[in-house]
Amino acid sequence: MEENKLKFNLQFFADQSDDPDEPGGDGKKGNPDKKENDEGTEITFTPEQQKKVDEILERRVAHEKKKADEYAKEKAAEAAKEAAKLAKMNKDQKDEYEREQMEKELEQLRSEKQLNEMRSEARKMLSEAEVDSSDEVVNLVVTDTAEQTKSNVEAFSNAVKKAVNEAVKVNARQSPLTGGDSFNHSTKNKPQNLAEIARQKRIIKN
């Protein structure tokens, strides 16, 4: 009944990259993919920049997944060890052992209930921030304490939005002031907000 939990502080998500090809860097590459900002101006997202953003997030998710896998293996080894220990016990020892295990299971159920409640709250906070609230992300930010979970949600939301903002700034600097295909003014009546731009680029999702 043990459940994998990823316990970590997402403050490192806020670190700004020095890679010139990542959002916030100084890379200047072409082949743009255009989107609009909230002023109705088309924003250029180069494939290289989008690839870098995706790689950063994927690496960090993979890192936490690896930790979760290692945690699961440790728990499996502990379970095998306990089974071998139980096989060597006499009746009284087994009764005492089983009683202790039952108490642990009850405590685990209480912890799981609390964890599920925190997952629901974390998903709500991510949705309100217009950030991806999938099970994978929720499992990354949720810990066994409400305070740390809230801190993780805020750090993750801010980091993703910062990456999008930096990409917008970089593309604005790279685009020519007049003419060209990479930076044009739009006259559409319905501007896209930050979340809509990011959602189309697979960074922020509903």
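A Cβ is built for glycine as well, from the same backbone N, Cα and C atoms used for every other residue.
Original residues fill every noted site, and no substitution is shown.
Among the mutagenesis results in Swiss-Prot, Glu105 to Asp has the note: Virus escapes the CBASS system in host bacteria, allowing virus propagation. Phage still activates 3',2'-cGAMP production and makes wild-type cabRNA. The residue drawn here is the original one.
Mutagenesis annotation in Swiss-Prot: Ala198 to Ile, described as Defective in producing infectious virions; the structure shown retains the original residue.
Here Swiss-Prot notes a mutagenesis experiment, Arg202 to Glu, Lys or Ser, with the remark: Defective in producing infectious virions.
The annotation that Swiss-Prot gives for the mutagenesis experiment Ile203 to Thr reads: Defective in producing infectious virions.
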Request  = Please work out the number of neighbouring Cβ atoms within 10 Å of the Cβ of Glu105 (mutagenesis position), leaving out its own Cβ.
outcome  = 11
Remark   = Mapped onto three states, the DSSP assignment of Glu105 (mutagenesis position) reads helix
